[in-house]
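Asks: Here's the feature list from Swiss-Prot:
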{"type": "BINDING", "residues": "ASN98, GLU193, TYR323, GLU407, SER411", "note": "pemetrexed binding site"}
{"type": "MUTAGEN", "residues": "ASP164 to Asn", "note": "Strongly reduced proton-coupled folate transport"}
{"type": "BINDING", "residues": "ASP164, GLU193, HIS289", "note": "H(+) binding site"}
{"type": "MUTAGEN", "residues": "GLU193 to Ala", "note": "Abolished proton-coupled folate transport"}
{"type": "MUTAGEN", "residues": "GLU193 to Asn", "note": "Strong proton-coupled folate transport at pH 7.5"}
Amino acid sequence: MAAPSDPPTAATPPAPPPPARRCLLAPSVEPLLFLATLALGLQVPLATQYLWDRLGAERGYVGPNASSPHGCGNGSGAVDPLREEVEALVAHWNLCINLGGFFVGLFSVTLFGPWSDSVGRRPVLVLPAVGMAVQAAVYLLVMYLRLHVAYLLLGRIISGLLGDYNLILAGCFASVADSSNQRTRTFRVAILEACLGVAGMVASVGGGQWRKAEGYINPFWLVLAASLAAALYAALCLQETVKQRRAAKLLTLQHYKAVYKLYTAPEDLSSRRKLALYSLAFFLLVTVHFGTKDLYVLYELGSPLCWASDLIGYGSAASYLAYLSSLGGLRLLQLCLEDTWVAEIGLISNIAGLVVISLATTTPLMFTGYGIMFLSMAATPVIRAKLSKLVGETEQGALFASVACVEGLCSLVATGVFNSLYPSTLHFMRGFPFLFGAILLLIPAAIMGWIEIQDSNLQYSHFSDASSSPADG
């Protein structure tokens, strides 16, 4: 009898909520990561070249710079002391800027990452994108107003306080872990890593040419625009992936304790041991990636390769293509192999390619090394996915915050170790750092193989016990 009193139009009021949606589509974090990586990929080399030109001009140095199109420009002529002074100053400021950003970011990433497990991923993706935009704006002010280069450090610290690029990495990978299941997670992570490669390729190929044509100002406006676009996408279009959000204090030591407990909590000793071993494997693998990538251009510029800028560009594009070929190879190999063995094949590809590059004396042999490394990026998404599967749903933010900090540490260690090793070994083998990297990669290969064999033996023993127990009964 109450039914007639309900008007037929009573179902229409719930309609207003859809227009309240902030965006027509809220698909995934891939566009956000692409934009942020594009901004970073443009900014880092441009900032280094700007420091070179600015500091060189202040000291009256007018010789060739790091972006000159000459191959073997450092032939057998006398060493220019003024050039050495400029190189030392650029290295000094680069080190200060990178260290300042790393140490500030170390505390902010491990604060915001666990916080996102409670309040959601969107806030911790908006903040670092805004920080990167502020950093780009500060860099533009330095260029327009010819401010002291120390202001570049200020921009980097501001970005670090808001989490910097490492927090974007942590938030994106945690978001993928939230929205994927155990079976599909590895491939979803690989898609994210492919975005890193595509964005890096676009920045590498386009940024240098644009700088040569129009200077520094216009490319840095694109850095600012890409960072702002990433922030707007995260704020307005990105779908929240944390299912059960709750209010949580930001400024508390509990967030740092959450990261610490990942590796020390005694509930599941086996999982925590695997977490530490996989983290070590990830550290070594990414350190080799960063360290060798830093040396490719130096190696190609020197004798006997003597590459000009066009060949260097092709080589850079070939190294980034490994992200895409690894994605396709991972997908195909997953049809017949466990993820660990796919990663082992990727490590073998990486090791073989580095050995060939270490011995390369001709252009075809150098490109052969790049070609052999077509599966070299298959191991990192597997390790990230393995780490993600070892922790609970409410620990993904804390986990990927710690992984992002490890990645930042890898960059510093790689720069220190490989850039020191290269000049020290020139007198007996120019390619020794690549051979050293190949040897280091044997350690993560051994770690992953050992864990997989141990797990297989454990599963086999459980299966044997289960099959023999009915007979005993």
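All positions are counted from 1 along the displayed chain.
Cβ coordinates are placed from backbone N, Cα and C, and glycine is handled just like the others.
Original residues fill every noted site, and no substitution is shown.
Any idea what these are sitting next to in the structure?
Replies: Cβ neighbours of GLU407 (pemetrexed binding site) (same chain, under 8 Å, six or more residues apart in sequence): ASN166, LEU169, VAL286.
The number of other CB atoms found within 10 A of the CB of ASP164 (mutagenesis position), across every protein chain shown, is 29. In the three-state DSSP classification, ASP164 (mutagenesis position) falls within a helix.
Following the DSSP three-state reduction, the secondary structure of GLU193 (mutagenesis position) is helix.
For GLU193 (mutagenesis position), the same-chain residues 6+ apart in sequence whose C-beta sits under 8 angstroms from its C-beta are TYR323, SER326, LEU327, MET377, THR380, PRO381.
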Asks: If you measure ASN98 (pemetrexed binding site) to HIS289 (H(+) binding site) at Cα, how many Å is it?
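Replies: A Cα-Cα distance of 18 Å.
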Asks: Relative to the Cβ of SER411 (pemetrexed binding site), which residues of the same chain, six or more apart in sequence, are found under 8 Å away?
Replies: ASN98, PHE102, PHE290
Asks: I'm trying to understand the geometry here, so how far is the Cα atom of ASP164 (mutagenesis position) from the Cα atom of HIS289 (H(+) binding site), in Å to the nearest whole number?
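Replies: Distance (Cα to Cα, whole Å): 21 Å.
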Asks: Through the lens of DSSP with three states only, how would you label SER411 (pemetrexed binding site)?
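Replies: For SER411 (pemetrexed binding site) - judged by DSSP and reduced to three states - the answer is helix.
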Asks: Does DSSP give ASN98 (pemetrexed binding site) helix, strand or coil?
Replies: helix
Asks: Give me the count of other Cβ atoms within 10 A of the Cβ belonging to ASN98 (pemetrexed binding site).
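Replies: Total other Cβ atoms inside 10 Å, all chains included: 17.
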Asks: Around the Cβ of HIS289 (H(+) binding site), how many other Cβ atoms lie within 10 Å? Please give the count over every shown protein chain.
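Replies: So the Cβ neighbour count for HIS289 (H(+) binding site) comes to 23.
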